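The structure appears below as structure tokens.
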Amino acid sequence: MLLTYMEVHLYYTLPVLGVLSWLSRPYYTATDALKFKFLTLVAFTTASAWDNYIVYHKAWSYCPTCVTAVIGYVPLEEYMFFIIMTLLTVAFTNLVMRWHLHSFFIRPETPVMQSVLVRLVPITALLITAYKAWHLAVPGKPLFYGSCILWYACPVLALLWFGAGEYMMRRPLAVLVSIALPTLFLCWVDVVAIGAGTWDISLATSTGKFVVPHLPVEEFMFFALINTVLVFGTCAIDRTMAILHLFKNKSPYQRPYQHSKSFLHQILEMTWAFCLPDQVLHSDTFHDLSVSWDILRKASKSFYTASAVFPGDVRQELGVLYAFCRATDDLCDNEQVPVQTRKEQLILTHQFVSDLFGQKTSAPTAIDWDFYNDQLPASCISAFKSFTRLRHVLEAGAIKELLDGYKWDLERRSIRDQEDLRYYSACVASSVGEMCTRIILAHADKPASRQQTQWIIQRAREMGLVLQYTNIARDIVTDSEELGRCYLPQDWLTEKEVALIQGGLAREIGEERLLSLSHRLIYQADELMVVANKGIDKLPSHCQGGVRAACNVYASIGTKLKSYKHHYPSRAHVGNSKRVEIALLSVYNLYTAPIATSSTTHCRQGKMRNLNTI
């Protein structure tokens, strides 16, 4: 059956591109837009000239009645193909690469000689190949088409290997998958089109060898090499953006650089970062970040996994925030350390916050770390150093509010009434929700007004209450047995019930009573949720899916608790498969729950327990 070139796009390439675009939509960021614009511009301009050259020399031909128009020597649909292929491969590569932080594949500690060899050997081989191919590309000869492909692709591959070769070698599976699947798909489209007579490859300028019927080896080589160029280009941009994100210092008054710089300025900065070898980068920065993420990974595997649905730069900063919260929480919760020592460490943390917000830069070198090194654990110091990079985003008030929550627990103060419950929950949960929201809003494509920012933050703080109330409702027995604590308002309880719960005997107040208390708290959370979940729609679109997923998964615990009628579970739990289902549907805004949830809050164990059970 004869296919027109436009039908090839309508039936094959565009539907797949549409699916990839839909899958990528929740994660689409300004960095992705930059990738698409830059790589498409380069691919289109270079491929247009190259393709006109080979068509002029009759290496590739098309059915004259199968195209809508010809520009130069090349059909309009072929120009479309350059753009579609670039968008398709880059979109797929983004989906494959996004699940790990790009900065983890930059290694300043790598020996210089190793880096020189890893760069020099492939670059030399690629340039020699390009040189020989240039001289073999004689029009009308069997090696013409294949040689043209090699001299076109190999110099670009050499350049990209110079800037990102080691980075890509550290994630080989992701790179290979990103190259292989688009290549196989486009080869299949090529087989269909050649078989249908849409276009053809001249036997006079090719070897006449086929990988499979209707797939000349030159066509396979073209798709494999050009997809390799596109994947290498995507990885190179990922690496440069990771470097810029870590090493471009920001003042409290400076927005993220990609929002305030022109396209040309961004390209110039990226060129600078592209040329930097790993060894000139500050290794302590990567060490501190790695330690912070180890804290996150060990403390909450669930949140570590769930954070993958956020864009890389947002995910990195949320992870740093979590590590700081966890590290400071551990300072106050470590029962092996005397209470007085923990109180002194809390005072020290207050001093760190004052020092941090008393400076005019986010650079960790502005802090006198020798003062803290002698009094805090090494892991805590690393978390603090990474946290300094959030100086330009956060405000001191929310951090100090969180520290007030730690003080409440250190003093083992009781929650006497509803007002105490709200105050404590605001300290340990709303404060974190506010900080998460400020991080997310800092990565918005367009800055929100002051009034709108305050409204969104208020919704996030309310969501903090929702999640903390759910947390307390779920852990009445656990808090009693493990901590000897009662986080329920004491004016909800009799003196005997308070004594039983604080004595580790919460079960003895009865199953129905436990259910009644937990449901009462959940229903309060439900009422707050009605207003709190409105904030999500005002967040940057590329973060809404992640926030929605995290909150919906946690709110499902409240739904689970309400399903119990006769027995209060020690720890209500939503199964892994159900959590995955809720998270995936939430990312694409397809999840419908009894109570819709959204916002940007995570809480700590006993204080931060929410994050540990997502």
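Quick reminder: no glycine exception, Cβ is built from N, Cα and C everywhere.
Looking at Swiss-Prot, you'll find the natural variant Glu78 to Lys noted as follows: In strain: MS21; loss of lycopene cyclase activity. Under the DSSP three-state reduction, Glu78 (variant position) is assigned to helix.
One natural variant catalogued in Swiss-Prot, Thr86 to Ile, is accompanied by this note: In strain: MS35; loss of lycopene cyclase activity. Within 10 Å of the Cβ of Thr86 (variant position) there are 24 other Cβ atoms, across all protein chains. In the three-state DSSP scheme, Thr86 (variant position) falls into the helix class.
Record note (Swiss-Prot), natural variant Asp409 to Gly: In strain: MS36; loss of phytoene cyclase activity. The unchanged residue is displayed. Secondary structure at Asp409 (variant position), as computed by DSSP, is helix. Note on Asp409 (variant position): other Cβ atoms within 10 Å of its Cβ, all shown chains, come to 21.
The separation of Asp409 (variant position) from Thr86 (variant position), Cα to Cα, is 55 Å. The Cβ of Glu78 (variant position) has Tyr5, Asp51, Tyr62 as same-chain neighbours under 8 Å, each 6 or more residues away in sequence.
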